[in-house]
Amino acid sequence: MRMSKLYKNKEKENEKPSNEPPIKQDSLKRMSSKFLGNSLNSFDLSGKLEQVDEYLKKYPFIIEFGYKLGIKPSYIVVFGGSALFISLVLGWGAALICNLVGFAYPAYQSFKAVESQGHAETKLWLTYWVVFSLFFFIEYLIDIILFWIPFYYVIKLLFLLYLYMPQVRGAETVYNYIIRPILLKHEKTIDDTVHKISQTATNHLNQFTGNIAEKLVQEGVRRRNV
(Lines of atoms letter the chains of each structure in order from A and count residues from 1; the text may use other names and numbers.)
(Lines give C-alpha, C1' and ligand atoms only; values in the text may rest on other atoms or scores of the structure.)
Protein backbone atom coordinates (compact mmCIF):
# COMPACT_ATOMS: atom_id res chain seq x y z
CA MET A 1 0.00 0.00 0.00
CA ARG A 2 2.74 2.42 0.88
CA MET A 3 4.57 1.63 -2.36
CA SER A 4 1.44 2.26 -4.41
CA LYS A 5 0.87 5.60 -2.66
CA LEU A 6 4.45 6.67 -3.28
CA TYR A 7 4.13 5.71 -6.95
CA LYS A 8 0.90 7.73 -7.30
CA ASN A 9 2.50 10.75 -5.63
CA LYS A 10 5.42 10.61 -8.10
CA GLU A 11 3.01 10.46 -11.02
CA LYS A 12 1.21 13.56 -9.71
CA GLU A 13 4.51 15.41 -9.37
CA ASN A 14 5.39 14.54 -12.97
CA GLU A 15 2.00 15.73 -14.12
CA LYS A 16 2.51 19.19 -12.59
CA PRO A 17 2.77 21.86 -15.25
CA SER A 18 6.18 23.42 -15.70
CA ASN A 19 6.75 27.12 -15.08
CA GLU A 20 8.13 27.61 -18.62
CA PRO A 21 5.50 28.99 -21.01
CA PRO A 22 4.78 26.76 -24.05
CA ILE A 23 5.84 27.95 -27.48
CA LYS A 24 2.78 28.79 -29.53
CA GLN A 25 2.42 27.59 -33.12
CA ASP A 26 1.74 31.12 -34.31
CA SER A 27 5.10 32.31 -33.02
CA LEU A 28 6.83 29.38 -34.75
CA LYS A 29 5.15 30.27 -38.03
CA ARG A 30 6.16 33.91 -37.67
CA MET A 31 9.77 32.91 -36.92
CA SER A 32 9.96 30.56 -39.92
CA SER A 33 8.38 33.09 -42.28
CA LYS A 34 10.72 35.79 -41.02
CA PHE A 35 13.75 33.55 -41.55
CA LEU A 36 12.59 32.62 -45.05
CA GLY A 37 11.94 36.24 -45.89
CA ASN A 38 15.39 37.30 -44.71
CA SER A 39 16.97 34.51 -46.76
CA LEU A 40 15.13 35.59 -49.91
CA ASN A 41 16.02 39.22 -49.30
CA SER A 42 19.68 38.34 -48.85
CA PHE A 43 19.59 36.53 -52.21
CA ASP A 44 18.25 39.21 -54.50
CA LEU A 45 17.36 37.17 -57.58
CA SER A 46 16.23 40.13 -59.66
CA GLY A 47 19.42 41.98 -58.79
CA LYS A 48 21.55 39.01 -59.84
CA LEU A 49 19.69 38.76 -63.15
CA GLU A 50 20.24 42.48 -63.75
CA GLN A 51 23.96 41.98 -63.20
CA VAL A 52 23.92 39.15 -65.74
CA ASP A 53 22.07 41.37 -68.23
CA GLU A 54 24.66 44.09 -67.72
CA TYR A 55 27.50 41.64 -68.31
CA LEU A 56 25.85 40.19 -71.43
CA LYS A 57 25.94 43.60 -73.13
CA LYS A 58 29.44 42.58 -74.21
CA TYR A 59 27.84 39.93 -76.44
CA PRO A 60 25.48 41.62 -78.93
CA PHE A 61 24.32 38.35 -80.50
CA ILE A 62 22.80 37.24 -77.17
CA ILE A 63 21.08 40.61 -76.80
CA GLU A 64 19.69 40.35 -80.32
CA PHE A 65 18.59 36.76 -79.79
CA GLY A 66 16.78 37.70 -76.60
CA TYR A 67 15.12 40.64 -78.35
CA LYS A 68 13.79 38.33 -81.07
CA LEU A 69 12.43 35.92 -78.47
CA GLY A 70 11.00 38.73 -76.39
CA ILE A 71 12.84 37.76 -73.20
CA LYS A 72 15.76 39.13 -71.22
CA PRO A 73 19.24 37.84 -72.14
CA SER A 74 19.74 36.62 -68.58
CA TYR A 75 16.79 34.25 -69.03
CA ILE A 76 18.51 32.74 -72.06
CA VAL A 77 21.61 32.08 -69.96
CA VAL A 78 19.58 30.58 -67.11
CA PHE A 79 17.50 28.34 -69.40
CA GLY A 80 20.52 27.39 -71.49
CA GLY A 81 22.62 26.60 -68.43
CA SER A 82 19.82 24.51 -66.93
CA ALA A 83 19.36 22.58 -70.19
CA LEU A 84 23.13 22.07 -70.44
CA PHE A 85 23.32 20.76 -66.88
CA ILE A 86 20.41 18.36 -67.42
CA SER A 87 21.99 17.10 -70.66
CA LEU A 88 25.30 16.45 -68.94
CA VAL A 89 23.69 14.68 -66.00
CA LEU A 90 21.48 12.48 -68.18
CA GLY A 91 24.18 11.94 -70.82
CA TRP A 92 22.24 13.49 -73.71
CA GLY A 93 24.97 14.68 -76.08
CA ALA A 94 27.36 15.05 -73.14
CA ALA A 95 30.36 13.82 -75.14
CA LEU A 96 29.61 16.29 -77.95
CA ILE A 97 29.31 19.18 -75.50
CA CYS A 98 32.61 18.30 -73.83
CA ASN A 99 34.32 17.98 -77.22
CA LEU A 100 33.06 21.39 -78.26
CA VAL A 101 34.36 22.89 -75.03
CA GLY A 102 37.62 20.92 -75.03
CA PHE A 103 38.46 20.92 -78.77
CA ALA A 104 36.52 23.44 -80.84
CA TYR A 105 36.77 26.58 -78.70
CA PRO A 106 40.46 26.09 -77.73
CA ALA A 107 41.34 25.35 -81.37
CA TYR A 108 39.75 28.61 -82.51
CA GLN A 109 41.42 30.58 -79.72
CA SER A 110 44.76 28.97 -80.61
CA PHE A 111 44.27 30.09 -84.21
CA LYS A 112 43.61 33.65 -83.04
CA ALA A 113 46.67 33.57 -80.77
CA VAL A 114 48.93 32.39 -83.61
CA GLU A 115 47.59 35.00 -86.02
CA SER A 116 47.92 37.82 -83.50
CA GLN A 117 51.49 36.70 -82.68
CA GLY A 118 50.87 37.34 -78.99
CA HIS A 119 53.52 35.48 -77.00
CA ALA A 120 51.52 35.27 -73.77
CA GLU A 121 48.35 33.95 -75.43
CA THR A 122 50.29 31.49 -77.59
CA LYS A 123 52.09 30.14 -74.52
CA LEU A 124 48.78 29.82 -72.67
CA TRP A 125 47.18 27.73 -75.41
CA LEU A 126 50.30 25.61 -75.93
CA THR A 127 50.24 24.87 -72.22
CA TYR A 128 46.56 24.00 -72.46
CA TRP A 129 47.15 21.51 -75.28
CA VAL A 130 49.95 19.81 -73.33
CA VAL A 131 47.69 19.36 -70.30
CA PHE A 132 44.70 18.39 -72.43
CA SER A 133 46.72 15.76 -74.33
CA LEU A 134 47.78 14.12 -71.07
CA PHE A 135 44.22 14.27 -69.75
CA PHE A 136 42.88 12.74 -72.97
CA PHE A 137 45.44 9.92 -72.80
CA ILE A 138 44.61 9.12 -69.16
CA GLU A 139 40.89 9.28 -69.91
CA TYR A 140 41.35 6.78 -72.75
CA LEU A 141 43.21 4.34 -70.49
CA ILE A 142 40.66 4.37 -67.65
CA ASP A 143 37.52 4.91 -69.70
CA ILE A 144 35.83 1.82 -68.22
CA ILE A 145 36.30 3.15 -64.68
CA LEU A 146 35.15 6.67 -65.55
CA PHE A 147 31.91 5.28 -66.95
CA TRP A 148 30.77 4.42 -63.42
CA ILE A 149 31.58 7.81 -61.87
CA PRO A 150 28.33 9.77 -61.30
CA PHE A 151 28.14 13.17 -63.00
CA TYR A 152 31.45 12.49 -64.77
CA TYR A 153 30.65 14.73 -67.74
CA VAL A 154 29.76 17.59 -65.41
CA ILE A 155 33.11 17.17 -63.66
CA LYS A 156 34.92 16.92 -67.00
CA LEU A 157 33.27 20.07 -68.35
CA LEU A 158 34.15 22.05 -65.22
CA PHE A 159 37.75 20.78 -65.40
CA LEU A 160 38.11 21.80 -69.05
CA LEU A 161 36.74 25.25 -68.29
CA TYR A 162 39.11 25.49 -65.33
CA LEU A 163 42.05 24.81 -67.64
CA TYR A 164 41.59 27.81 -69.92
CA MET A 165 39.30 30.32 -68.19
CA PRO A 166 41.30 33.58 -68.00
CA GLN A 167 40.27 34.11 -64.36
CA VAL A 168 42.04 30.93 -63.19
CA ARG A 169 44.30 29.63 -66.01
CA GLY A 170 44.30 26.19 -64.48
CA ALA A 171 46.39 24.71 -67.30
CA GLU A 172 49.38 26.74 -66.15
CA THR A 173 48.94 25.49 -62.59
CA VAL A 174 48.68 21.83 -63.65
CA TYR A 175 51.63 22.21 -66.01
CA ASN A 176 53.95 24.04 -63.60
CA TYR A 177 53.29 21.88 -60.54
CA ILE A 178 52.67 18.43 -62.03
CA ILE A 179 53.68 17.94 -65.67
CA ARG A 180 56.75 20.18 -65.93
CA PRO A 181 58.68 18.68 -62.96
CA ILE A 182 58.06 15.14 -64.24
CA LEU A 183 59.12 15.95 -67.80
CA LEU A 184 62.24 17.82 -66.69
CA LYS A 185 63.27 14.89 -64.49
CA HIS A 186 62.86 12.30 -67.25
CA GLU A 187 63.54 14.50 -70.29
CA LYS A 188 66.77 12.75 -71.35
CA THR A 189 65.24 9.28 -71.01
CA ILE A 190 62.21 10.32 -73.04
CA ASP A 191 64.38 11.91 -75.75
CA ASP A 192 66.57 8.80 -76.02
CA THR A 193 63.54 6.53 -76.22
CA VAL A 194 61.87 8.67 -78.88
CA HIS A 195 65.13 8.80 -80.88
CA LYS A 196 65.52 4.99 -80.77
CA ILE A 197 61.93 4.41 -81.80
CA SER A 198 62.11 6.90 -84.67
CA GLN A 199 65.44 5.46 -85.85
CA THR A 200 64.09 1.91 -85.75
CA ALA A 201 60.94 2.94 -87.59
CA THR A 202 63.01 4.76 -90.23
CA ASN A 203 65.23 1.71 -90.78
CA HIS A 204 62.23 -0.59 -91.16
CA LEU A 205 60.56 1.86 -93.54
CA ASN A 206 63.71 2.16 -95.68
CA GLN A 207 64.05 -1.62 -95.75
CA PHE A 208 60.40 -2.03 -96.70
CA THR A 209 60.52 0.56 -99.49
CA GLY A 210 63.84 -0.90 -100.71
CA ASN A 211 62.34 -4.38 -100.97
CA ILE A 212 59.34 -3.03 -102.88
CA ALA A 213 61.58 -1.10 -105.27
CA GLU A 214 63.74 -4.17 -105.83
CA LYS A 215 60.69 -6.34 -106.57
CA LEU A 216 59.34 -3.74 -109.00
CA VAL A 217 62.67 -3.66 -110.85
CA GLN A 218 62.80 -7.44 -111.03
CA GLU A 219 59.22 -7.58 -112.29
CA GLY A 220 60.03 -5.00 -114.97
CA VAL A 221 63.09 -6.95 -116.12
CA ARG A 222 61.08 -10.19 -116.23
CA ARG A 223 58.39 -8.62 -118.42
CA ARG A 224 61.00 -7.28 -120.84
CA ASN A 225 62.55 -10.69 -121.23
CA VAL A 226 59.19 -12.30 -121.95
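From the backbone N, Cα and C atoms, a Cβ is placed for every residue, glycine too.
Original residues throughout; no substitutions modelled.
Database features, via Swiss-Prot:
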| type | residues | note |
| --- | --- | --- |
| MUTAGEN | LEU45 to Asp | Does not affect membrane tubule formation; when associated with D-49, D-52, 2-R--N-38 DEL and 187-E--V-226 DEL |
| MUTAGEN | LEU49 to Asp | Does not affect membrane tubule formation; when associated with D-45, D-52, 2-R--N-38 DEL and 187-E--V-226 DEL |
| MUTAGEN | VAL52 to Asp | Does not affect membrane tubule formation; when associated with D-45, D-49, 2-R--N-38 DEL and 187-E--V-226 DEL |
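Listed in sequence order, LYS72, SER74, TYR75, VAL78 are the same-chain residues at least 6 apart in sequence whose CB falls under 8 Å from the CB of LEU49 (mutagenesis position). Classification of LEU49 (mutagenesis position) by DSSP places it within a helix.
Contacts of VAL52 (mutagenesis position) defined by a Cβ separation under 8 A and a same-chain sequence distance of 6+ are given as PRO73, SER74, VAL77, in order along the sequence.
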